[in-house]
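According to Swiss-Prot, the protein carries these features:
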DOMAIN    55-218  domain 'SIS'
MUTAGEN   E83 to Q  Loss of catalytic activity
MUTAGEN   E83 to A  10000-fold reduction in catalytic activity
ACT_SITE  E83  active site, proton donor
MUTAGEN   E114 to Q  2000-fold reduction in catalytic activity and 4-fold increase in substrate affinity
ACT_SITE  E114  active site
MUTAGEN   D115 to N  7-fold reduction in catalytic activity and 1.5-fold increase in substrate affinity
Amino acid sequence: MQFEKMITEGSNTASAEIDRVSTLEMCRIINDEDKTVPLAVERVLPDIAAAIDVIHAQVSGGGRLIYLGAGTSGRLGILDASECPPTYGVKPGLVVGLIAGGEYAIQHAVEGAEDSREGGVNDLKNINLTAQDVVVGIAASGRTPYVIAGLEYARQLGCRTVGISCNPGSAVSTTAEFAITPIVGAEVVTGSSRMKAGTAQKLVLNMLSTGLMIKSGKVFGNLMVDVVATNEKLHVRQVNIVKNATGCSAEQAEAALIACERNCKTAIVMVLKNLDAAEAKKRLDQHGGFIRQVLDKE
C-alpha cells in the first residue's frame, strides 16, 4: 500500500482551517470527528467478537494474549495489559504488551524501532512465544515492519493471530488470521494517528480484554468479582461488589471478605449459599471459578 494513498494519511476537509478558528471551535471540530470513531468500531463488531472467541479458547487452553505494536499502538497494548491483573486478578504474564524499542519506548520515541522486523521477532522469542498464545498486532497504518514480522513469526509457530489497523487491505490485516479494521478516516491533524485511530484501537482493545475476562468468569453480572484490593478505594469497592451481588449489608460483606482473605467470589458464594469460606472456595474450584455455575447447578 502506497503511503500517500493510506486513509490514515489523508487530509481532513473538516479541519482544513483549524489553525484559524477559536479555541472552542477547535474543540468542536475535534469532538465532532471523535464522534465518528465508535460508529467505525460498531461496523467491525463481528470481527471483534470472532477474535474474542479465539482468544478465550487459546487462553483457556493455557495460552496468553500478546499485544504487539509500535509508538501509540504499542503503548495502548501495554496500557490494556497492565490493567488486567488489578482489575481481574489474573497473573501479570497472562496479558502481555510488547512495544518496539522496549521499555524505554513507552515514554520516548526510539528512532527506527518500528522499522525493525528483527525486533518484532526477537521480542516474541524473548517471551518464549508458543503455539498456545494469541498475538494481536496493532498498527494504525497497517504497514509497521515490527508488527508484520511479529505476526509472520507467530503464524509460523502455529499461533492464532489478530491484526488491528485502520487502513483496509493493509499488510497487518492480510498477514493476521483475523483482521479488525475500523475505518476512522483522515485525522484532524493529518497523519496524527494517535487521535481517531488511537481511540478506535483503545475501544477495540477494551473489548478484547474485557470480553476475554467475562468469558473466563471474571465478571458476575457486571461486577469485577476478581478485583484485587491494592488500595483503600478497592477495599471499599470489594465491599460494594459483595453487597450488590448478594443484597447483604456492608458489615456482612466485610465479615465474609475477611473470612476468605478478601476474595469477592468466595465471599459472594458464602453469603448466597450460606457456606463457610473453605466450602465456598471448594465449590468455586469445582466450577472453574464461575459464580453463575455454582448458583445455577447447586
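Each residue, glycine too, has its Cβ placed from N, Cα and C.
Nothing has been swapped: the model has the original residues at all the noted spots.
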Over the domain 'SIS' (55-218), work out the mean pLDDT and round it to an integer.
96
The answer, for which of the mutagenesis positions E83, E114 has its Cβ ringed by the most other Cβ atoms inside 10 Å, is E114
E83 (mutagenesis position) versus D115 (mutagenesis position) - Cα distance in angstrom
28
Could you state the CA-to-CA distance between E83 (mutagenesis position) and E114 (mutagenesis position) to the nearest Å?
24
Tell me the Cβ neighbour count for D115 (mutagenesis position), meaning other Cβ atoms within 10 Å of its Cβ, over all protein chains shown.
12
